[in-house]
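As annotated by Swiss-Prot, substrate binding site applies to T64, D139, E205, K235, D239, with the evidence given as similarity to another entry. Marked as NAD(+) binding site by Swiss-Prot on the basis of similarity to another entry: 206-208, 271-276, E292, 348-350, N397, H404, 479-483. Recorded in Swiss-Prot as a mutagenesis result, G386 to E carries the remark: In hog1-2; genome-wide demethylation and loss of transcriptional gene silencing. The annotation that Swiss-Prot gives for the mutagenesis experiment T414 to I reads: In hog1-1; genome-wide demethylation and loss of transcriptional gene silencing. The note that Swiss-Prot attaches to the published mutagenesis D444 to N is: In hog1-3; genome-wide demethylation and loss of transcriptional gene silencing.
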Amino acid sequence: MALLVEKTSSGREYKVKDMSQADFGRLELELAEVEMPGLMACRTEFGPSQPFKGARITGSLHMTIQTAVLIETLTALGAEVRWCSCNIFSTQDHAAAAIARDSAAVFAWKGETLQEYWWCTERALDWGPGGGPDLIVDDGGDATLLIHEGVKAEEIFEKTGQVPDPTSTDNPEFQIVLSIIKEGLQVDPKKYHKMKERLVGVSEETTTGVKRLYQMQQNGTLLFPAINVNDSVTKSKFDNLYGCRHSLPDGLMRATDVMIAGKVAVICGYGDVGKGCAAAMKTAGARVIVTEIDPICALQALMEGLQVLTLEDVVSEADIFVTTTGNKDIIMVDHMRKMKNNAIVCNIGHFDNEIDMLGLETYPGVKRITIKPQTDRWVFPETKAGIIVLAEGRLMNLGCATGHPSFVMSCSFTNQVIAQLELWNEKASGKYEKKVYVLPKHLDEKVALLHLGKLGARLTKLSKDQSDYVSIPIEGPYKPPHYRY
């Protein structure tokens, strides 16, 4: 696709695959709104006061129908928005078209190359001569990463005149990042510094992105305040758990049509995502084996009736392998060589480095056969046996299906709206330093409360005597911050 920014009749910038899908996107968006009570409640509560009036928000988060409802919630509260996806395969093109036509600048399409992906990220951050965004909604931390790497390169350039060298790294994706920054230095050597100075803060959606933020906080390089949305209970214990329980089998069946019952499924990692995946596979009739480094998580898996072994113990016996760790080098090419014919290998953690895709792609004599988009069979020359890799090792639930359903994403995205409001409303108060924060318990409980009515729930209320007895306010919060749920 030619990397040229287009404009709507109203002058809004965009780059999507097919604007003719906008009507279809709008229909699905309207269906999703009914399933997203938290976001709709935010529009009702905050819309009249327009709290985001004057705010520029950049989003780097899967451009799905559910995200479209989030974007239109931000614009309904007064924000101006520019958006890109955080994954080359996760965009739903009809959702991107609907938003680009009706609501916000979007730069996203399904099946981007890495070069296109980072071009889209750069466009979403580009607000013209006035600098960058005021706020970032991030998923995985790529938008945050680009600004931090850009600032670092500009400081080196100012001191030494040295520009980034893309050949200094073996990572093909980071080579692209360095090339983008290098080109930017020639146009404006203070581009990313201007972004940093304007930025009020970022709210981060995922475990992987949160890890990056805490690493930067620890080494003193975090450039602006950050709110860790992932560790809100109404995100991690719902989106990560129940969302993956829903979307893993959906992606597997759409990609392969394989029968899960009777198969041996290996879930690498037993955190919230791994727990949801293991539950889905067990319910579908698979025999589930978990790999873990953490003895507490391992014991939890055992108490659920699952086996806990190493990958090496089961690599030649299992039928389905799912990585959920957020770490790298979980399934290596040497593991894949030992797998049975047509074993399915997929990732639902975050980045594609959980599975050794580079090692697979460069394995001598390996043959790649594309069955359909995001479903590839890789045949090893010495055995003539093949494995099926989904979504090129990236998020299979978004690459091979449509991700998590609207209701559970409403919980996550309501947290995002609240986090963005918190950062924006406190921008002049000094409340938030260059650190990582978590939303307070009363806001977590508010997000849950907004979703109960949709499911027909009625809460019991504490009496005054009961409240005094347990030292819990009648209106909450009901649990201390350290409570684990």
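A Cβ is built for glycine as well, from the same backbone N, Cα and C atoms used for every other residue.
Feature map: Swiss-Prot annotations on the structure.
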residue	record	DSSP (3 states)
T64	substrate binding site	coil
D139	substrate binding site	coil
T206	NAD(+) binding site	coil
K235	substrate binding site	helix
G271	NAD(+) binding site	coil
H350	NAD(+) binding site	coil
T414	mutagenesis position	helix
D444	mutagenesis position	helix
H482	NAD(+) binding site	coil
Q: Rank the recorded positions T64, T414 by the number of other Cβ atoms within 10 Å of each Cβ and report the first-ranked residue.
A: T414
Q. For E292 (NAD(+) binding site), what is the secondary structure state per DSSP, taken as helix, strand or coil?
A. coil
**Q.** Least buried by Cβ count (within 10 Å) of the binding-site residues K479, H482
**A.** H482
**Q.** Top Cα neighbour of K479 (NAD(+) binding site) in the set of recorded positions D139, E205, G386
**A.** E205
Q. Out of these recorded positions, D139, K235, D239, G274, G386, which one has the fewest other C-beta atoms within 10 Å of its own C-beta?
A. G386
Q. Between D139 (substrate binding site) and E292 (NAD(+) binding site), what is the CA-CA distance rounded to a whole number of Å?
A. 25
(Q) Quick check: of the recorded positions listed here (T64, E205, G386), which one has the Cα closest to that of H350 (NAD(+) binding site)? (A) E205
Q. Once the chains shown are all counted, how many other Cβ atoms turn up within 10 Å of the Cβ of T206 (NAD(+) binding site)?
A. 26
Q: Taking Cα atoms as reference points, rank the recorded positions T64, K235, D444 by distance from G274 (NAD(+) binding site) and give the first.
A: K235
Q | Neighbourhood of D444 (mutagenesis position), C-beta criterion under 8 angstroms, separation at least six | A | S232, V233, T234, N415, P477
Q.
For K235 (substrate binding site), which of the listed recorded positions (G271, E292, G386, T414, H482) have their CA atom within 10 A of its CA?
A. T414
Q. To which of the binding-site residues E205, E292 does the lowest count of other Cβ atoms within 10 Å belong?
A. E292
Q) How many Å separate the Cα atoms of T414 (mutagenesis position) and T206 (NAD(+) binding site)? A) 14
Q. What is the separation, in Å, between the Cα atoms of E292 (NAD(+) binding site) and T64 (substrate binding site)?
A. 31
Q) Can you tell which of the binding-site residues T64, T206, D239, G271 lies nearest to G386 (mutagenesis position) in space, using Cα positions? A) G271
